[in-house]
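Quick look at what Swiss-Prot annotates:
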BINDING   Arg206, Thr207, His208, Leu209, Arg210, Asn269, Ile270, Ala271, Gln272, Asp316, Met317, Leu318, Gly319  glutathione binding site
BINDING   Tyr370, Gly394, Pro395, Ser396, Gly397, Ala398, Gly399, Lys400, Ser401, Thr402, Ile403, Ala404, Arg405  ATP binding site
DOMAIN    39-327  domain 'ABC transmembrane type-1'
DOMAIN    361-595  domain 'ABC transporter'
MUTAGEN   Tyr195 to Phe  Strongly increases basal rate of ATP hydrolysis
MUTAGEN   Asn269 to Ala  Increases basal rate of ATP hydrolysis and abolishes stimulation of ATP hydrolysis by glutathione
MUTAGEN   Gln272 to Ala  Abolishes glutathione-dependent ATP hydrolysis
MUTAGEN   Gly319 to Leu  Abolishes glutathione-dependent ATP hydrolysis
MUTAGEN   Glu523 to Gln  Abolishes transporter activity
Amino acid sequence: MPPETATNPKDARHDGWQTLKRFLPYLWPADNAVLRRRVVGAILMVLLGKATTLALPFAYKKAVDAMTLGGGAQPALTVALAFVLAYALGRFSGVLFDNLRNIVFERVGQDATRHLAENVFARLHKLSLRFHLARRTGEVTKVIERGTKSIDTMLYFLLFNIAPTVIELTAVIVIFWLNFGLGLVTATILAVIAYVWTTRTITEWRTHLREKMNRLDGQALARAVDSLLNYETVKYFGAESREEARYASAARAYADAAVKSENSLGLLNIAQALIVNLLMAGAMAWTVYGWSQGKLTVGDLVFVNTYLTQLFRPLDMLGMVYRTIRQGLIDMAEMFRLIDTHIEVADVPNAPALVVNRPSVTFDNVVFGYDRDREILHGLSFEVAAGSRVAIVGPSGAGKSTIARLLFRFYDPWEGRILIDGQDIAHVTQTSLRAALGIVPQDSVLFNDTIGYNIAYGRDGASRAEVDAAAKGAAIADFIARLPQGYDTEVGERGLKLSGGEKQRVAIARTLVKNPPILLFDEATSALDTRTEQDILSTMRAVASHRTTISIAHRLSTIADSDTILVLDQGRLAEQGSHLDLLRRDGLYAEMWARQAAESAEVSEAAE
């Protein structure tokens, strides 16, 4: 499992060995013997496949020697045919073992990648709201997407391309040493070293060229999209020629970079072919010379040629393999960087669950700000009695919505305490805390699923009867009944297929399914028209019965019947009392009420 605090790796982005070391437990899980057996089985298939491949040139050599030395006699023909059949069987066996290896290992690779992705996803849900507000959602999901896609390919190349090639190279060196001596061994080793060094050097250069090409491609696309999105502005100012020139400049830069990238590939292919063919020509010339001296046979020529061809065939892809492994390690490291991200708001060790008998809420001298250089709440203190209806109002920026975020413990206050039923919320589990709270926000976001799913989301395992009861309580049951598909009606992405009032009723029903003792309405009607607002307010009043309710509001008319109204001003409690008490004081609340009443009167006069 991922650590609860960051491990502060030196540099996960570039430390490939450290990244592989961290991934090893996913590939060799201590708690899954079946997957470990699959890994062993895949390795066994690799070894059997490579052993078969290494045996093929021997069969090829024996068949050729039988044909050239036997003079067509029946025994020689029989031997030659036998080795030809052995060669064919060996090739089939090589393909068989390779595919069996893939079949055996596929589950290992997929499970390892899945478990890593699951750990990253779980970690993301543990991170604070600050992290998610600071990072783009698409950026985070892209890290997971790239990581899961590249890990599988990287593992394939590491385990089934690089490792078998190293095994084959070692075996070829031993075979050449035993059969032909030091000269051919030295030439082969030097050629492989030159091949690998050249491929790595040119591939590094090509990677930089490719990155530049991709960056310029993005710039060209961005300029085109920006220009077309601002079509009217371009026309207003007659700037078509300027836009065309800007796009042409970006497209030209991209084309130049693309040409360099493709030319570099040609250079890589030429360099690789030069090294391989120099070795092949030298090795075969040396073998032909040995044949002319009577030391070697025609079969030895075929033997050497076949081994070198088999050896360099996987090396032909070395450039792509190197890039893929390099990118895979970077993508995997990015996933580990997410896992290593510090959890800002965490449960204290052995934290108990919150037990709510009397759902009171207390803010005790709370000091908080989203940034250390900007304090939002300045020693805020107030108490919400169990079963009461309390409203929080104030000018924009007074810290009203911050109270809801602190109560849900999306952030911890710098100083002071927040208590529910006398228990400090920082000392109880976050799961139990949030189970005691329900919220209907200003913009209720729904999942891209059915109405039934969104209502039942309030509590895991909610029954259909509970969903029906919640829909009736939120006064949306009749609307659902009129829909052709009823509860199975899709709401669309973020609930866009529903009106604002319908979305709010679904959100209220979802909260009713949760059935928390404390309810928060965070400007739940501010985005609705007046008629819909009144309907929703009636529903909210019914829902709030027998619960502790905190309503954060901008329009004062929606909370005038609250038991207590808290008036915030610049992060401090300026006033508190009932609606009539606050009007009699003629303070900030009375000023806000008079201003909103005047604005409402102006709107009414304009409508008439």
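Backbone N, Cα and C define each Cβ position, glycine as well.
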Legend entry - Distance [Cα-Cα, Å, rounded] between Pro395 (ATP binding site) and Arg206 (glutathione binding site): 57
Legend entry - Among Tyr195, Tyr370, which are recorded positions, the residue with the most C-beta atoms within 10 angstroms of its C-beta: Tyr195
Legend entry - Among Asn269, Ser401, which are recorded positions, the residue with the most C-beta atoms within 10 angstroms of its C-beta: Ser401
Inset, instruction - May I ask you to report the DSSP-based helix, strand or coil state of Gly397 (ATP binding site)? - result: coil
Legend entry - C-alpha spacing of Tyr370 (ATP binding site) relative to Gln272 (mutagenesis position), in angstrom: 57
Inset, instruction - Please determine which of the binding-site residues listed here (Arg206, His208, Arg210, Arg405) has the lowest count of neighbouring CB atoms within 10 Å. - result: His208
Legend entry - Inter-residue Cα distance where the pair is Glu523 (mutagenesis position) and Tyr370 (ATP binding site), in Å: 21
Legend entry - Set of same-chain residues at least 6 away whose C-beta sits under 8 angstroms from Glu523 (mutagenesis position): Ser401, Pro441, Gln442, Ile552, Ala553, His554
Inset, instruction - Measure from the CA atom of Gly397 (ATP binding site) to the CA atom of His208 (glutathione binding site) and give the result in Å, rounded to a whole number. - result: 47
Inset, instruction - State the Cα to Cα distance, in Å, between Arg206 (glutathione binding site) and Tyr195 (mutagenesis position), rounded to an integer. - result: 16
Inset, instruction - Check the Cα-Cα distances from Arg210 (glutathione binding site) to the recorded positions Tyr195, Asn269, Gly397, Gly399, Ile403 and tell me which is shortest. - result: Asn269
Inset, instruction - Can you check which residues sit near Met317 (glutathione binding site), meaning Cβ under 8 Å from its Cβ, same chain, 6 or more apart in sequence, and list them in order? - result: Asn161
